[in-house]
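Below is one structure, written out as structure tokens, with a few remarks after it.
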Amino acid sequence: MTIEKEIEGLIHKTNKDLLNENANKDSRVFPTQRDLMAGIVSKHIAKNMVPSFIMKAHESGIIHVHDIDYSPALPFTNCCLVDLKGMLENGFKLGNAQIETPKSIGVATAIMAQITAQVASHQYGGTTFANVDKVLSPYVKRTYAKHIEDAEKWQIADALNYAQSKTEKDVYDAFQAYEYEVNTLFSSNGQTPFVTITFGTGTDWTERMIQKAILKNRIKGLGRDGITPIFPKLVMFVEEGVNLYKDDPNYDIKQLALECASKRMYPDIISAKNNKAITGSSVPVSPMGCRSFLSVWKDSTGNEILDGRNNLGVVTLNLPRIALDSYIGTQFNEQKFVELFNERMDLCFEALMCRISSLKGVKATVAPILYQEGAFGVRLKPDDDIIELFKNGRSSVSLGYIGIHELNILVGRDIGREILTKMNAHLKQWTERTGFAFSLYSTPAENLCYRFCKLDTEKYGSVKDVTDKGWYTNSFHVSVEENITPFEKISREAPYHFIATGGHISYVELPDMKNNLKGLEAVWDYAAQHLDYFGVNMPVDKCFTCGSTHEMTPTENGFVCSICGETDPKKMNTIRRTCGYLGNPNERGFNLGKNKEIMHRVKHQ
């Protein structure tokens with residue numbers, strides 16, 4: 001398709017694949033349309049920058065070069081862990097303003113909102129603020145000290161309780177303001193920032209206060225109708241001795257988190273024990289965006305560094321296509337499969353190195369917030385080369401994959417763990433050869449679940465239980481149609497967390513658990529013992545016509561209230577997990593394949 005035809009499809013709203021490509025982008029509004037138009041141009045520029053054999057593989061569905069609407073036309077990077085602590089402690093310049101260390105929690109979260117918008121506008125992937133309970137604790141203490149000072153100045157009786165009460169209100173208000181800021185602003189990418197905040201390991205009174213404020217705000221919801229916010233994504237660490245069991249000091253906060261999850265789906269949880277075992281870190285590692293994980297890395301002085309690090313991009317390998325291409329007549333040929341697998345791994349390496357090469361010679365001045373003002377943990381000079389920051393394992397670059405479920409069907413046996421182990425062996429060789437940290441990433445595949453399946457259908461027709469569904473299964477996940485218990489699903493997916501260490505998440509589908517928090521806790525605890533990163537999908541919908549909070553029924557034409565039959569999308573709030581993030585399909589539609597996949601999800605019970 002020519003660039004003119006693609007732009008016409010955007011302007012006249014006839015290109016549904018483009019308009020519904022990203023569930024977080026409202027393609028009806030000017031900023032998003034402008035970003036989509038720029039993306040069309042960037043894709044055409046990429047055709048002249050990326051070697052033709054890579055572009056051909058991308059366009060035919062053998063591989064997928066992610067975010068080609070941003071990179072390599074411009075030297076964007078993917079997702080990151082923002083060094084919020086360093087930025088707040090050392091100050092930084094934002095636009096025309098010199099930001100100093102905040103003196104209160106309200107100012108600290110206001111600055112965090114501005115950092116969120118700036119970072120999201122200078123990269124194409126997700127933004128994470130890790131361990132905000134610990135990082136923002138000093139600003140709660142400053143707020144408390146100010147209230148003590150006021151109480152003494154005005155001779156307020158019971159100064160300690162006064163200061164405690166005022167501080168608690170200030171912390172709550174600070175995170176309420178942050179949540180509203182995030183959900184009302186647009187980045188230059190034409191979307192709400194993909195932002196994640198993690199918490200849960202702090203046990204002092206200020207850290208506990210922050211955790212409670214985050215959860216209570218999420219439980220309350222947004223606006224008059226108390227709708228479920230999409231962002232920030234909430235991720236809570238669970239750990240024995242901190243919050244996992246009844247005798248732990250933060251067990252009460254875990255109970256609040258369970259209530260929150262039952263009403264808002266978030267927080268997702270990370271098992272601190274398994275996370276440290278997987279990443280090699282001495283402290284739990286937060287996901288960059290929805291699921292990308294860094295491994296341990298030490299600076300020149302031997303200190304472990306997490307905040308300020310990032311990912312350089314993803315290329316995803318179409319595993320079902322390798323199997324489909326390995327059939328000779330009606331028989332699967334193992335030797336041909338091995339040959340094609342190795343060829344396509346080499347292809348992925350070239351595609352990833354092409355992405356890295358696009359960053360060579362680029363100066364820090366292209367993204368001051370990232371490279372000069374501390375978001376990436378450094379203060380480079382404007383003319384410094386950014387590529388040096390990414391070498392020797394400081395940044396990751398990821399190889400993704402999709403369709404283990406379909407691959408197993410085509411091969412005729414459970415080959416998933418075997419194939420991922422072989423992929424890891426290749427990645428290790430690439431890392432040793434180049435000095436860049438290649439990681440194995442379980443691709444979310446919000447749009448790719450449909451794109452790959454559609455292209456494979458065009459080539460091979462309708463293949464039973466593979467292409468006939470209209471979507472490919474997300475990474476290593478069990479088929480969404482398989483009727484098993486949540487514990488069985490966790491057990492079957494858990495081994496993949498320890499293989500695909502560069503990115504993974506598992507989730508289960510449960511019925512309404514608001515009145516069964518003990519049951520929800522049992523699922524959480526089982527997940528915490530067996531895998532790393534986990535979420536639960538539960539009904540959190542709301543019909544504004546009848547007031548029902550039952551799950552809206554998905555159909556090919558939209559959602560229907562199961563109580564009153566309402567179909568007007570403006571009269572209901574529907575929330576679904578698209579892949580790692582939540583989305584509102586009535587506000588920002590899913591692609592055809594993802595919509596079909598959601599319709600076929602069964603409850604695990």
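Any Cβ shown, glycine's included, is placed from N, Cα and C.
Substituted residues are absent from this model; it holds the original ones throughout.
Swiss-Prot has this to say about the protein:
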- His64, His66, Asp67, Asn447, Leu448: dGTP 1 binding site (BINDING)
- Glu100, Gln114, Lys146: dTTP binding site (BINDING)
- Glu100, Lys103, Lys146: dGTP 2 binding site (BINDING)
- 482-605: domain 'Glycine radical' (DOMAIN)
- Gly580 to Ala: Lacks both glycyl radical and activity. Does not affect interaction with NrdG (MUTAGEN)
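Mapped onto this structure are the features recorded in Swiss-Prot.
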residue: His64; record: dGTP 1 binding site; contacts (Cβ under 8 Å, 6+ apart): His58, Val315, Thr316, Asn318, Gly400, Leu448, Arg451, Phe452
residue: His66; record: dGTP 1 binding site; contacts (Cβ under 8 Å, 6+ apart): Asn78, Gly313, Val314, Val315, Thr316, Gly400
residue: Asp67; record: dGTP 1 binding site; contacts (Cβ under 8 Å, 6+ apart): Phe76, Asn78, Tyr124, Gly125, Gly313, Val314
residue: Glu100; record: dTTP binding site; contacts (Cβ under 8 Å, 6+ apart): Gly91
residue: Lys103; record: dGTP 2 binding site; contacts (Cβ under 8 Å, 6+ apart): Tyr139, Arg142, Lys146
residue: Gln114; record: dTTP binding site; contacts (Cβ under 8 Å, 6+ apart): Leu94
residue: Gly580; record: mutagenesis position; contacts (Cβ under 8 Å, 6+ apart): Lys233, Gly289, Cys290, Arg291, Pro444, Ile505
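Of all the Cβ atoms in the protein chains shown, 16 others lie within 10 Å of the Cβ of Lys146 (dTTP binding site). In this structure, Asn447 is the one among the binding-site residues Asn447, Leu448 with the smallest number of other Cβ atoms inside 10 Å of its Cβ.
Look at His64 (dGTP 1 binding site): DSSP puts it in a strand. For the recorded site, Lys146 (dTTP binding site), the DSSP three-state label reads helix.
Taken residue by residue with DSSP, Lys103 (dGTP 2 binding site) is part of neither helix nor strand, so it is coil.
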